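J.: Pulled these from Swiss-Prot:
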{"type": "ACT_SITE", "residues": "D470", "note": "active site, proton acceptor"}
{"type": "BINDING", "residues": "I353, G354, K355, G356, S357, F358, G359, K360, V361, K376", "note": "ATP binding site"}
{"type": "DOMAIN", "residues": "347-602", "note": "domain 'Protein kinase'"}
{"type": "DOMAIN", "residues": "603-673", "note": "domain 'AGC-kinase C-terminal'"}
{"type": "MUTAGEN", "residues": "D242 to A", "note": "Does not rescue the defects of the ORM1 and ORM2 double knockout mutant background including defects in LAC1 phosphorylation, endocytosis, and actin patches distribution"}
{"type": "MUTAGEN", "residues": "K376 to A or R", "note": "No kinase activity. ATP-binding defect. Internalization defects"}
{"type": "MUTAGEN", "residues": "D488 to A", "note": "Catalytically inactive. Internalization defects"}
{"type": "MUTAGEN", "residues": "G490 to R", "note": "Reduced sphingolipid biosynthesis inhibitor drug myriocin (ISP-1) resistance. Defective in growth and endocytosis"}
{"type": "MUTAGEN", "residues": "T504 to A, D or E", "note": "Reduced sphingolipid biosynthesis inhibitor drug myriocin (ISP-1) resistance. Defective in growth and endocytosis"}
{"type": "MUTAGEN", "residues": "T504 to A or D", "note": "No phosphorylation; when associated with A-662 or D-662"}
{"type": "MUTAGEN", "residues": "T662 to A or D", "note": "No phosphorylation; when associated with A-504 or D-504"}
{"type": "MUTAGEN", "residues": "T662 to A", "note": "No phosphorylation. Reduced sphingolipid biosynthesis inhibitor drug myriocin (ISP-1) resistance. No defect in growth or endocytosis"}
Amino acid sequence: MYSWKSKFKFGKSKEEKEAKHSGFFHSSKKEEQQNNQATAGEHDASITRSSLDRKGTINPSNSSVVPVRVSYDASSSTSTVRDSNGGNSENTNSSQNLDETANIGSTGTPNDATSSSGMMTIKVYNGDDFILPFPITSSEQILNKLLASGVPPPHKEISKEVDALIAQLSRVQIKNQGPADEDLISSESAAKFIPSTIMLPGSSTLNPLLYFTIEFDNTVATIEAEYGTIAKPGFNKISTFDVTRKLPYLKIDVFARIPSILLPSKTWQQEMGLQDEKLQTIFDKINSNQDIHLDSFHLPINLSFDSAASIRLYNHHWITLDNGLGKINISIDYKPSRNKPLSIDDFDLLKVIGKGSFGKVMQVRKKDTQKVYALKAIRKSYIVSKSEVTHTLAERTVLARVDCPFIVPLKFSFQSPEKLYFVLAFINGGELFYHLQKEGRFDLSRARFYTAELLCALDNLHKLDVVYRDLKPENILLDYQGHIALCDFGLCKLNMKDDDKTDTFCGTPEYLAPELLLGLGYTKAVDWWTLGVLLYEMLTGLPPYYDEDVPKMYKKILQEPLVFPDGFDRDAKDLLIGLLSRDPTRRLGYNGADEIRNHPFFSQLSWKRLLMKGYIPPYKPAVSNSMDTSNFDEEFTREKPIDSVVDEYLSESVQKQFGGWTYVGNEQLGSSMVQGRSIR
């Protein structure tokens, strides 16, 4: 468990920051650096950093309101559907070309971005032909007990179902497999004798051994099997998604929780694992009680139309997964919304996950779709008093425009006479900084994976003429599967063309680029410097020019040579030399992100596959489900979630500054002022 308190220091007064968050700095209090004037802090005897051992972010002004660094993830809300008469319609499989079917652009957007928002309802009926990628034990005693704990289909007696399966088991062909010549049930037959859901003795709780996730716009629903076997699971579930961006596909991932007692002997696992690295990874996860990823699929959806009526996109459609390990029967309906204004009353408040002088952040559930989000409430009077209206509106603008799977998306924004509200995807895998602190450093493949996803996120911002300016592990979240989610856009600079320069002194001391320290003005290339610093820190545990004394650290950034530990990867070293060039015009990425993409360090990556989240992340955060709040400080989560009443009058001229705040999936809605009611 780690503290998230430091994430909520932004937007607080200077006195609050010093009193409550002095631990965020190195041992002693460090003043924020302004206008290129650095003040020396006291030394700490230890150079090992913790989550409280970090230089503070340098804001453009003392009163900057920077978005709260919250962890969000997707909801897994589903309801039961009993319309399970799955008819056979056309089958979709991995041979379909998504580029042709769904009109995927380089950023994953559909061609028509102007159609209205709405709700997409997915009905999941059943699965078929699922197999496991490995054989299992042939022990009848183990399999009989497992079958007896399984859940039968509706209206069928469990004893008859178990007897039928046990009878089949007695006739199944046992094969001598592997170097150990072990008697095993083949992978093709194994799934027929493992229940998809079990009920432990003395318990009425269902424990699914097979489930899959449906992801749309960083919101995730978890669909768990209710009955049947892994080969033929029954689901009968409904899940509804809010559609605010017309993305061209759904991402489906299938997972299994296989009891380790079903695996072949340790000797067999070791010998076969030496021959097949992927198989060894599967065995390692099962033996560590982790879920294994079986298969995936990207289902094309066409939401680019103008219609006020509900439309069925798929009707009892069979989806064959990419690797052919099974298929799923679904229907999908889309219903355009009426673009009615939202209010806080449209959400159930679940938990407080952060607080500050600006207001609070809560985990909420949208009442109509039952999807879980993070809602950030900001008091208007606070940001007016801090002269931060422009920055806050800019933050909302960036969040509404970004279109990248590795950036936390804005789902909605709305306002009342007293407050502004952000509704964002809820991502709960924790800060990258926490995971880096816990492990010290990452291996090469893990660091490469995170760097590649961040490269896509920064490139997406640059294409929108936005400079991020504050890349660091604290501003990077992991979703429940382990993908990157970039957050905190309070220091972004908008309307920055390729050759434009700005000279605002802001960022985080360890990550400041030389041109920023010299006050020469900087371009988008400043983000590639910070990407290099982050990659170096992930591989070594510390930023390249780190020093306890801030002025000394700045001097190192400007003058000291880049040093690498012994045995450092050659391609990683060459990439870092390019990214950490002190001359921004010679820095890798100065002429565009493709310069970085084409570097040998990423030669084994398919960028198209990466953008579609087609790679299995190297690490999956330890969260029980997509609503898990264990990565948030209990000081917040224990508090009763309420939207506190604010009795603060703001004049009409002040209220007009917040015009255009509302976002429900398009930018056509203006801002209507209705006293005492929710404001659009």
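Yeah, the Cβs are placed from backbone N, Cα and C, and that goes for glycine too.
Nope, none of those substitutions made it into this model, it's the original residues.
Model, not experiment: these values are computed from the prediction.
Help me picture where these features are in the structure shown.
T.: Counted within 10 Å of its Cβ, the other Cβ atoms near G359 (ATP binding site) come to 24, all protein chains included. Taken residue by residue with DSSP, G359 (ATP binding site) is part of a strand.
Taking a C-beta cut-off of under 8 angstroms and a sequence separation of 6 or more, D242 (mutagenesis position) has the following same-chain neighbours: S117, M119, T219, K366, T369, K371, K411, F412.
In three-state terms derived from DSSP, K376 (mutagenesis position) belongs to an extended strand segment. K376 (mutagenesis position) has a Cβ environment of 24 other Cβ atoms inside 10 Å.
Under DSSP, G490 (mutagenesis position) is assigned to coil, being neither helix nor strand in the three-state scheme.
Around T504 (mutagenesis position), taking its Cβ as the centre, 17 other Cβ atoms fall within 10 Å, counting all chains.
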J.: Rounded to the nearest Å, what's the C-alpha distance separating K376 (mutagenesis position) and K355 (ATP binding site)? Just drop the number here, would you?
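T.: Here the two Cα atoms are 9 Å apart.
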J.: Out of I353, K355, G359, V361, D470, give those recorded positions positioned within 10 angstroms of D488 (mutagenesis position), comparing C-alpha atoms, in sequence order.
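T.: So the list is D470.
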J.: Between C-alpha atoms, which of these recorded positions comes nearest to G359 (ATP binding site): D470, G490, T504?
T.: G490
J.: Including all protein chains shown, what's the count of other C-beta atoms within 10 A of the C-beta of D488 (mutagenesis position)?
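T.: Other Cβ atoms found within 10 Å: 24.
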J.: How many other Cβ atoms sit within 10 Å of the Cβ of I353 (ATP binding site)?
T.: 30
J.: Between V361 (ATP binding site) and G490 (mutagenesis position), what C-alpha distance do you get in Å?
T.: 16
J.: In Å, rounded, how far does the Cα of G490 (mutagenesis position) sit from the Cα of D470 (active site, proton acceptor)?
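T.: D470 (active site, proton acceptor) has its Cα 9 Å from the Cα of G490 (mutagenesis position).
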J.: Of K355, V361, D470, G490, the recorded positions given in the record, which has the fewest other CB atoms within 10 A of its CB?
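T.: Looking at the recorded positions K355, V361, D470, G490, the Cβ with the fewest others within 10 Å is that of K355.
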